[in-house]
Amino acid sequence: MSSAKKIGLFACTGVVAGNMMGSGIALLPANLASIGGIAIWGWIISIIGAMSLAYVYARLATKNPQQGGPIAYAGEISPAFGFQTGVLYYHANWIGNLAIGITAVSYLSTFFPVLNDPVPAGIACIAIVWVFTFVNMLGGTWVSRLTTIGLVLVLIPVVMTAIVGWHWFDAATYAANWNTADTTDGHAIIKSILLCLWAFVGVESAAVSTGMVKNPKRTVPLATMLGTGLAGIVYIAATQVLSGMYPSSVMAASGAPFAISASTILGNWAAPLVSAFTAFACLTSLGSWMMLVGQAGVRAANDGNFPKVYGEVDSNGIPKKGLLLAAVKMTALMILITLMNSAGGKASDLFGELTGIAVLLTMLPYFYSCVDLIRFEGVNIRNFVSLICSVLGCVFCFIALMGASSFELAGTFIVSLIILMFYARKMHERQSHSMDNHTASNAH
């Protein structure tokens, strides 16, 4: 690409912010309402952590580019960590897809109020998963083409609320909503971090291609941090203004928080329009992400990390069996979480459970990438910024883990250890195969 066509820092920052912002924010205000305006500190900590992680990945992309991103970086520390990261990453993605599905269902509750209840919401989400599984099996590449349109549509009410919503902001309402978590301020902040981080999951892929940027070694890391920070500021403004516009009980009970703010700002006609836009955005995003999960399974199978069935593709390159297996797992988890919440709660409770699990599963891959940058660049003054961002990224992973419930944390830890057991089995099979080949060659 000629130098004249390459983009500079300002444009690059805009691209990163656009890549970062999406449907992840759409249902967060309902979950954060149960914590309160104090979640602003959770946002600030999350932004610092996300910017640090963004720098780590941008630095690794420019200094040590590897096919496979976090999986490759973890593998540079230890092949066992690479295997573990590949499995964790795959499962985090399909679990995250369920959260996107629940967001779509929640915004559809504007038209079908029964979808605010966990059981109907769970059933609807499972139905959506299977519909898009079959769409992708038939070759639904057209779905991904609609994703960009959907993301623009979902961001309109978010940005509008962040900018215009302050006209309806009430300081007394905000003060009453400061800490609604029935716990100490410190615990409320830590609890909010796990939720806030959901909006930044995907930070590892936000960096733009170095080939389209002027002076990429300087511009890409800086733009990635600035773009992540810009997205975070929009998130803070949008969620904090809602804390001053409505009582926490209204937001917590809402299945479509930005539809409510749009109706206040523009009139009642806007709520169904925003709900339809957001549901459309989430559905197109889900369709696109489901195919990406299927392709991730193919890569893992080709690397020898997953059973061969995941790597089987048809004449069109579609991993039908992998898509079906992912849909079965998504259905099983959705049934389990729906049953756990069936005694009471809302669709947003399902969202909170799913995002918590998905975020926790990404913490080890993020941590390994930070450690790999320290390994690659060393501990010295010359690479001071890289060292600080790597350490901050590691600390942020620890803080996010602290915000998890004991059940979520224990589950993540157990799954991580079970993966290493499978790795040991894989190594045994590889060694046995190698010894058999060696014996056969000696016999000849």
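Heads up, the Cβ atoms here are built off N, Cα and C, so glycines get one too.
It should be emphasised that the depicted structure is a prediction, and the values quoted were computed from it without experimental measurement.
Sequence-distant contacts of Trp41 (mutagenesis position), defined by Cβ-Cβ distance under 8 angstroms and a gap of at least six in the same chain, are Ile189, Ser192. In the three-state DSSP assignment, the secondary structure recorded for Trp41 (mutagenesis position) is helix. According to Swiss-Prot, the mutagenesis experiment Trp41 to Leu carries this note: Moderate decrease in cadaverine uptake.
Listed in Swiss-Prot is the mutagenesis experiment Trp43 to Leu, annotated as follows: Strong decrease in cadaverine uptake.
Experimental mutagenesis at this site is recorded by Swiss-Prot as Tyr57 to Leu, annotated: Strong decrease in cadaverine uptake. A 10 Å cutoff on Cβ-Cβ distances gives Tyr57 (mutagenesis position) a total of 26 other Cβ atoms nearby, all chains included.
Counting every protein chain shown, 18 other Cβ atoms lie within 10 Å of the Cβ of Glu76 (mutagenesis position). Under its mutagenesis annotations, Swiss-Prot gives Glu76 to Gln the following note: Moderate decrease in both cadaverine excretion and cadaverine uptake.
According to Swiss-Prot, the mutagenesis experiment Tyr90 to Leu carries the annotation: Strong decrease in both cadaverine excretion and cadaverine uptake. A simple way to gauge crowding: the CB of Tyr90 (mutagenesis position) has 21 other CB atoms within 10 angstroms, across all the protein chains here.
Swiss-Prot lists Tyr174 to Leu among its mutagenesis entries, and the accompanying note reads: Moderate decrease in cadaverine uptake. In the three-state DSSP scheme, Tyr174 (mutagenesis position) falls into the helix class. Taking Cβ-Cβ distances under 8 Å and a sequence gap of 6 or more within the same chain, the neighbours of Tyr174 (mutagenesis position) are Gly37, Gln240, Ser243, Gly244.
Counted within 10 Å of its Cβ, the other Cβ atoms near Asp185 (mutagenesis position) come to 13, all protein chains included. Under mutagenesis, Swiss-Prot gives Asp185 to Asn with this note: Moderate decrease in cadaverine uptake.
Quoted from Swiss-Prot, the note on mutagenesis experiment Cys196 to Ser is: Moderate decrease in both cadaverine excretion and cadaverine uptake. Counting only residues at least six positions away in the same chain, the Cβ atoms of Leu28, Leu32, Ala39, Gly42, Trp43, Ile45, Ser46, Tyr235 sit under 8 Å from the Cβ of Cys196 (mutagenesis position).
For the mutagenesis of Tyr366 to Leu, Swiss-Prot gives this note: Strong decrease in cadaverine uptake. 15-fold increase in Km for cadaverine for cadaverine uptake. The structure shown keeps the original residue. Close to Tyr366 (mutagenesis position) in the fold, though at least 6 residues off in sequence, lie Leu53, Pro70, Glu204, Gly393, Cys397, each with a CB less than 8 Å from its CB.
DSSP assigns Cys370 (mutagenesis position) to a helix. Within 10 Å of the Cβ of Cys370 (mutagenesis position) there are 25 other Cβ atoms, across all protein chains. Listed in Swiss-Prot as a mutagenesis experiment, Cys370 to Ser is described as follows: Strong decrease in both cadaverine excretion and cadaverine uptake.
For Glu76 (mutagenesis position), the nearest neighbour among the listed mutagenesis positions (Tyr57, Tyr90, Asp185), judged by C-alpha distance, is Tyr57.
Restricting the mutagenesis positions Tyr57, Tyr90, Asp185 to those with a CA within 10 Å of the CA of Cys370 (mutagenesis position) leaves Tyr57, listed by sequence position. Geometry remark: Asp185 (mutagenesis position) versus Tyr57 (mutagenesis position), CA distance 32 Å.
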